[in-house]
Amino acid sequence: MEAMNVEKASADGNLPEVISNIKETLKIVSRTPVNITMAGDSGNGMSTFISALRNTGHEGKASPPTELVKATQRCASYFSSHFSNVVLWDLPGTGSATTTLENYLMEMQFNRYDFIMVASAQFSMNHVMLAKTAEDMGKKFYIVWTKLDMDLSTGALPEVQLLQIRENVLENLQKERVCEY
């Protein structure tokens, strides 16, 4: 609605009204809560990614725990250091729970979040199913590949490896009819 007001005021040449409408829109957006979850398999670096987004480092008291073995046992929220309305959610990784993926999705209340899919080493069927769930909910998702330094340390050309990772992710998504182009 605000966009139409801005467009109309702009077409009418009413600059003060354009500015007023833009300011009002910014106020609304800055107060709108945004819940983002890092979703993926255990050990993919979701907690570390949250710390990086918050610029807190992984050893700070306010940081999610990071350990070699299943550090995240239950849902935890962390506020963004840059945007007060953004909450980053650290959930137990898929594969860490003893329940089915369907039960996991219900227990973790996936309908509450926007998604960042976190993967490393391989793009698993759990990632594909999480992406399918997000798409079925009408939500967009992003895929972040972590621990890339380890993947690129094999000596092959980085550009080739990055392209292979991208193609593998797209191929797996398209097999399950997720994000068809």
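Placed from the backbone N, Cα and C atoms, the Cβ positions cover glycine too.
Modelled residues match the original; the substitutions are not represented.
Now, the feature entries from Swiss-Prot:
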BINDING   41-48, 66-70, 147-149  GTP binding site
DOMAIN    32-181  domain 'IRG-type G'
MUTAGEN   S47 to N  Abolished GTPase activity, preventing interaction with STX17 and/or NLRP3
Cβ atoms near S47 (mutagenesis position) (within 10 Å, other residues, all chains): 23
Three-state secondary structure, which DSSP defines for D41 (GTP binding site): strand
Least surrounded among the binding-site residues, given as G43, G45, when other CB atoms within 10 Å are counted: G43
Neighbouring C-beta atoms (10 Å sphere around the C-beta of D41 (GTP binding site)): 21
Nearest-integer angstrom distance between the alpha carbons (Cα) of D41 (GTP binding site) and S47 (mutagenesis position): 12
Other C-beta atoms that fall within 10 angstroms of the C-beta of L148 (GTP binding site): 14
Helix, strand or coil at S47 (mutagenesis position) [DSSP, three-state]: helix
Across the domain 'IRG-type G' (32-181), average pLDDT on the 0 to 100 scale: 79
